[in-house]
Amino acid sequence: MSTFVAKDGTQIYFKDWGSGKPVLFSHGWLLDADMWEYQMEYLSSRGYRTIAFDRRGFGRSDQPWTGNDYDTFADDIAQLIEHLDLKEVTLVGFSMGGGDVARYIARHGSARVAGLVLLGAVTPLFGQKPDYPQGVPLDVFARFKTELLKDRAQFISDFNAPFYGINKGQVVSQGVQTQTLQIALLASLKATVDCVTAFAETDFRPDMAKIDVPTLVIHGDGDQIVPFETTGKVAAELIKGAELKVYKDAPHGFAVTHAQQLNEDLLAFLKR
């Protein structure tokens, strides 16, 4: 099993497929590197090296009590990039993982980065703030934490419906829903709850100004988890030269529901 050891001793799992120009994937909340298997197989079969890791506290990585914050997540990515000596890497972040890769560029620069892709990402700001009243009300996130601490398995099981848009007519197999629950339950409860605080409260607006590589923003306008109008749309406006693609009626989990469209768009961006 491929792992590296972070600066604080946390062991972090990653998978590394294929050869060619590298693409590094950062997963969403409740998930792990396995969420990317269809994108990784597609791109690695077409001449790219694809790498995905389990964020600390999730999947097969260690479960430290502390360090579940975006500066640490970004530093973990920096260490993985250095560990593998990646150059001209394209960073792809989904949901809270979009914050990981944006913060990486803000903290560590873009010398090793060829491009950035933000998929249904929480950037530039997910939660409400006095100067960002359009953000998601903080009591929504407080409820998430309360329900997770009461019955995590049921919360995640119920979360599948809005995540995949099943409650809006999207068709997702029972197998995928079961896999999502299984992946989510591998994670540390502490990390799962801490990450709610991280993605609800972290302001990435300063990070957006530091992004100086070609950027593709993809978001579904049917996203019930991370609303397009206050995240993806704004991020594309704040990042200089960003390209925006909006998937009509797509849910938050469009990497599953719109996998072929996403794969083709990723490949086109890599070939630009």
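Using N, Cα and C of the backbone, Cβ positions are placed for all residues, glycine too.
What you see is the original sequence, not a version with the noted changes.
Values in this document were obtained by computation on a predicted structure and should not be read as measured data.
What Swiss-Prot says about this protein:
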- Ser95: active site (ACT_SITE)
- Asp223: active site (ACT_SITE)
- His252: active site (ACT_SITE)
- 21-253: domain 'AB hydrolase-1' (DOMAIN)
- Phe58 to His: 50-fold increase in catalytic efficiency with acetic acid as substrate; when associated with P-30 (MUTAGEN)
- Tyr70 to Met: Does not affect esterase and perhydrolase activities (MUTAGEN)
- Met96 to Thr: 4-fold decrease in esterase activity. Loss of perhydrolase activity (MUTAGEN)
- Asp100 to Glu: Small decrease in esterase and perhydrolase activities (MUTAGEN)
- Thr123 to Pro: Does not affect esterase and perhydrolase activities (MUTAGEN)
- Phe228 to Ile: 3-fold increase in esterase activity. No change in perhydrolase activity (MUTAGEN)
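Feature map: Swiss-Prot annotations on the structure.
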residue : record               : DSSP class
Phe58   : mutagenesis position : coil
Tyr70   : mutagenesis position : helix
Ser95   : active site          : coil
Asp100  : mutagenesis position : helix
Thr123  : mutagenesis position : coil
Asp223  : active site          : coil
Phe228  : mutagenesis position : helix
His252  : active site          : coil
Pairwise CA distance, Asp223 (active site) versus His252 (active site), rounded so that it is a whole Å: 5
Euclidean distance between Cα atoms of Met96 (mutagenesis position) and His252 (active site), Å: 12
Shortest C-alpha distance to Tyr70 (mutagenesis position) - which of the mutagenesis positions Phe58, Met96, Thr123: Met96
Mutagenesis positions compared (Phe58, Tyr70, Phe228) - highest count of Cβ atoms within 10 Å: Phe58
Candidate with the highest Cβ count within 10 Å, taken from the recorded positions Asp100, Asp223: Asp100
Pairwise Cα distance for Met96 (mutagenesis position)/Thr123 (mutagenesis position) [Å, integer]: 8
Residue pair Phe228 (mutagenesis position), Ser95 (active site) - Cα distance, angstrom, rounded: 11
Cβ-Cβ neighbours of Thr123 (mutagenesis position) (radius 10 Å): 31
Rounded to the nearest Å - Cα separation of Ser95 (active site) and Thr123 (mutagenesis position): 8
All-chain count of other Cβ atoms within 10 Å of Ser95 (active site): 30
